[in-house]
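Quick look at what Swiss-Prot annotates:
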BINDING   D329, E331, R440, D656  Ca(2+) binding site
DOMAIN    53-94  domain 'Gla'
DOMAIN    238-278  domain 'EGF-like 4'
DOMAIN    298-470  domain 'Laminin G-like 1'
MUTAGEN   R310 to E  Strongly reduced affinity for AXL. Abolishes phosphorylation of AXL
MUTAGEN   K312 to E  Strongly reduced affinity for AXL. Abolishes phosphorylation of AXL
MUTAGEN   F487 to A  Decreases activation of AXL
MUTAGEN   L620 to A  Reduces affinity for AXL 15-fold and decreases activation of AXL
MUTAGEN   Y660 to A  Reduces affinity for AXL 3-fold
Amino acid sequence: MAPSLSPGPAALRRAPQLLLLLLAAECALAALLPAREATQFLRPRQRRAFQVFEEAKQGHLERECVEELCSREEAREVFENDPETDYFYPRYLDCINKYGSPYTKNSGFATCVQNLPDQCTPNPCDRKGTQACQDLMGNFFCLCKAGWGGRLCDKDVNECSQENGGCLQICHNKPGSFHCSCHSGFELSSDGRTCQDIDECADSEACGEARCKNLPGSYSCLCDEGFAYSSQEKACRDVDECLQGRCEQVCVNSPGSYTCHCDGRGGLKLSQDMDTCEDILPCVPFSVAKSVKSLYLGRMFSGTPVIRLRFKRLQPTRLVAEFDFRTFDPEGILLFAGGHQDSTWIVLALRAGRLELQLRYNGVGRVTSSGPVINHGMWQTISVEELARNLVIKVNRDAVMKIAVAGDLFQPERGLYHLNLTVGGIPFHEKDLVQPINPRLDGCMRSWNWLNGEDTTIQETVKVNTRMQCFSVTERGSFYPGSGFAFYSLDYMRTPLDVGTESTWEVEVVAHIRPAADTGVLFALWAPDLRAVPLSVALVDYHSTKKLKKQLVVLAVEHTALALMEIKVCDGQEHVVTVSLRDGEATLEVDGTRGQSEVSAAQLQERLAVLERHLRSPVLTFAGGLPDVPVTSAPVTAFYRGCMTLEVNRRLLDLDEAAYKHSDITAHSCPPVEPAAA
């Protein structure tokens, strides 16, 4: 057991410590720090305050417990507090057990005892997170680096949990620290916390062929309407809208766009949305009422008669025929009376607007013409009377022809006298006439009387068949009802007089129109071998490329519009459409105003070259419509409805001379527009 120390020397040893403690306390009170700094540095400052005592303590420890063997009470006198004593003394005994008593003079014992008061040896703090370890009275304090916490500085501080660590966008926590980053499309600013947009469009290759638009944090590659961006190819590729089923009927895709087509021949056109179809309806009312007491002579385009009568009499009988007649047609057959073509007969016809009589008696034929011009559209009464040796033709009761004849029209056969009478045609081919004539006659007959007898059979037939009836009121012109067409075989190539020079071509069209509907083909060329439409002029109620509803006249080669011109198609007035095409030139005019070209100069030359190639092969000229062609063959395939006269290459087209004409088209008469309601 260690010898006890006397009180006197111990008290003397504690006096300097007390004096230093009072001085240190005075200094600590004089220095005032902010709360945060005081918290961080309170423990280190306490450590420094005890530094003098620690040095003194180390000297006492050397004398009391290293050079000599000390008791717990003596150790308490060295440390002057229980915590450090409680920490020191058990370990002091461990040093004795390990190295022997102080009296063995083992250097390891001295080192072991001298290190026991420093609780930072060995360092209990986490090496990674600790800035310094501070020894305290029986304890220690770990001063943590920024970003670390906990008693041993081994706990990471999550700076991102408070106000996102001060980062504008993304905060990344990591052991002992953190860093800011930005979303895609942004880059970190020099302050390390805020973000600024990256202009991806500064790179010319960002979108390749497409237009680049910078966006906050991103960018977009833009294409024109009708195109979609391909990120793999970095290019704009056409969108096939037809695969999306946008059109009600026929869809045609084109680069950046598409067009819908409707069955024009079926009476349909594009509706307002340019995708669906609607009926083509009249926009101008025409006076198409018909008279049940009239007989239309032009119904049969073939020239065959509209009425055939056969009279049989027991006694010799003479022909008497009277009727009212109206026409604008200058040529055609009114009636035939007689036997077969090699026997006796007469034909009453019109030529150049005047009555003409062809007759054949006993194999001898004659032709005579006389009287006023009667194709003025007014009603007049015409009569044919067979006398003993004469034929008398009267107009409005005035005799215009009196012709001596040798024989009778009624011919005896098997005990009866026979007479064939046909109206609007002859019972044989017109080439067998005395003088050939176009038999087709757009004329109207009423109040007919044959052989002074009442003809109820014909009247009843006409009454129930509107196609045999005439319009109640007509004007000069040709009427297209919207249900058919006519066509001609015309040649548009011209060979110059100079031998050896190349042939040239020309297409000039003048159309006088008074439309009843806003859609329909006025004029067109058709190549039968290719089933193509080399040229067309038509009314249309929309602009195909602008997808805008507008009343227009369109001039096109095949499906490509060369020129467009606005027209007030539904005003009930007559308009003049003029078209001129030749090598290097294509013009369209409406009422003297030139239309707008829809193609470049190079495209025009290419289209005209296509037209010329077609003109060097057989083509047919169509009026009022097209044959059964694909709806994509031309901008318009619908039939025209309204009045129209056509002049082609300075020649007036006579529908009676067409190679074909729909029976509902009237060649030389047209109903007027109905007067506006009062």
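Using N, Cα and C of the backbone, Cβ positions are placed for all residues, glycine too.
Just the original residues are modelled here, none of the noted substitutions.
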Of R310, D329, F487, L620, i.e. the recorded positions, those within 10 Å of Y660 (mutagenesis position) when Cα atoms are compared: F487
Residue among recorded positions K312, R440 with least C-beta crowding, 10 angstrom cut-off: K312
Outside the domain 'EGF-like 4' (238-278), six or more residues from its ends: residues with CB under 8 Å to it: 224-228, 482, 519-521, 541-542, 544-545, 547, 549, 625-626, 628, 630-632, 636-639
Candidates F487, Y660: member of the mutagenesis positions with the richest Cβ shell (10 Å): F487
Distance [Cα-Cα, Å, rounded] between F487 (mutagenesis position) and R440 (Ca(2+) binding site): 16
R310 (mutagenesis position) versus binding-site residues D329, E331, R440, D656 - nearest by Cα: R440
K312 (mutagenesis position) and D656 (Ca(2+) binding site), Cα-Cα, nearest whole angstrom: 34
Three-state secondary structure, which DSSP defines for D656 (Ca(2+) binding site): helix
Summary of DSSP states over the domain 'Gla' (53-94), given as helix, strand and coil counts: 35 helix, 0 strand, 7 coil
For K312 (mutagenesis position), the three-state class that DSSP assigns: strand
